[in-house]
Amino acid sequence: MAEGNHRKKPLKVLESLGKDFLTGVLDNLVEQNVLNWKEEEKKKYYDAKTEDKVRVMADSMQEKQRMAGQMLLQTFFNIDQISPNKKAHPNMEAGPPESGESTDALKLCPHEEFLRLCKERAEEIYPIKERNNRTRLALIICNTEFDHLPPRNGADFDITGMKELLEGLDYSVDVEENLTARDMESALRAFATRPEHKSSDSTFLVLMSHGILEGICGTVHDEKKPDVLLYDTIFQIFNNRNCLSLKDKPKVIIVQACRGANRGELWVRDSPASLEVASSQSSENLEEDAVYKTHVEKDFIAFCSSTPHNVSWRDSTMGSIFITQLITCFQKYSWCCHLEEVFRKVQQSFETPRAKAQMPTIERLSMTRYFYLFPGN
């Protein structure tokens with residue numbers, strides 16, 4: 001009997017020490033205001049008995065679970081101080097995502113999933129080059145300042161967001177800003193001749209500016225003297241006749257610009273005015289496109305921020321709503337969805353019209369296979 005009491009005494013001591021330690025941890029969380037409690041919540045905790053403190057804490061921890069978890073790690077393992085709002089890898093996070101999760105991290109495709117899809121859909125998807133040997137390139141052209149048009153305030157958010165996204169997808173990104181139509185064409189032609197395309201498996205072109213139905217506005221655009229880079233010109237520069245290095249490889253064109261004119265409020269509109277088609281678009285050029293498009297133009301997909309004749313909207317403090325939704329959908333779904341599915345997710349996010357409505361549109365789709373980005377692979 002005495003021996004039994006002797007054995008129980010150390011256990012009671014350990015139990016008491018454990019309670020004291022846990023209570024100290026919980027007190028630390030409250031004192032550092034990790035849970036962002038109001039004074040009455042703190043009072044309720046401090047007034048509770050020791051055995052009730054865990055229950056009181058649990059009732060208030062759901063919304064602050066991540067922050068409290070990091071503080072617990074710091075307390076138990078004495079790791080370096082990390083801000084509760086700081087992420088270890090802000091641009092990448094292993095997939096798959098949890099249901100209903102909101103995140104600003106790019107979900108990575110598990111290597112096993114990458115291998116499975118490559119094997120099962122080998123005849124249906126574009127081949128992906130080895131990460132260590134490929135040299136993917138992307139080009140962003142963004143005009144924000146104009147001689148005769150209002151500035152595109154907030155476009156810097158679009159540049160930053162798209163650059164980070166494409167770099168996360170393993171593209172080296174070139175950024176060109178505030179170019180005339182002629183300079184935009186020169187930049188595109190120079191980009192098309194880059195030798196890195198030979199060892200790449202795809203490319204992205206991101207064009208952001210004021211726009212009209214037929215193309216993207218340069219920085220000196222005026223109603224009386226248009227300065228417009230025609231969309232047809234972009235496709236001609238990168239077709240299989242003029243850019244052999246990207247033959248049979250996905251060429252993704254993303255356009256944030258109006259494709260018509262309309263008046264609006266609250267949001268800044270990406271349209272200079274109601275303009276007629278530029279006279280520089282000759283019928284001869286159109287005939288050439290019509291004859292050779294089937295033979296020369298292949299493996300393209302264009303994703304425009306709005307339907308023809310309509311405007312696109314931009315928040316001057318946050319960036320374009322199209323680019324914002326595009327980045328979000330790439331982050332959430334590119335690990336498991338092919339490109340067209342990701343674009344459809346973007347369209348679905350605009351399905352219910354808002355106060356200022358627009359509908360992103362997939363156009364000039366000539367891809368013969370599915371294009372998976374397989375982030376992280």
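Cβ atoms are placed via backbone N, Cα and C, with glycine included.
Keep in mind the model shows the original residues, not the substituted ones.
Positions annotated as domain 'CARD' by Swiss-Prot, on the basis of sequence analysis: 1-91.
Here the Cβ of H210 (active site) has 25 other Cβ atoms within 10 Å, regardless of which shown protein chain they belong to. The active site annotation in Swiss-Prot covers H210 (among others).
Record note (Swiss-Prot) on the mutagenesis of C258 to A: Loss of enzymatic activity. Loss of LPS-induced pyroptosis. No effect on the interaction with LPS. Decrease in cell death induced by TMEM214 overexpression. Does not support IL1B and IL18 secretion following UVB irradiation.
According to DSSP, C258 (mutagenesis position) is assigned to coil rather than to any helix or strand. Swiss-Prot lists C258 to S among its mutagenesis entries, and the accompanying note reads: Loss of autocatalysis.
Annotated active site per Swiss-Prot: C258 (among others), in sequence order, evidence recorded as experimental evidence.
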Problem set entry | Inter-residue Cα distance where the pair is C258 (mutagenesis position) and H210 (active site), in Å | 6
Seminar exercise, completed: CB neighbours within 10 A of C258 (mutagenesis position), counting all protein chains shown, number 28
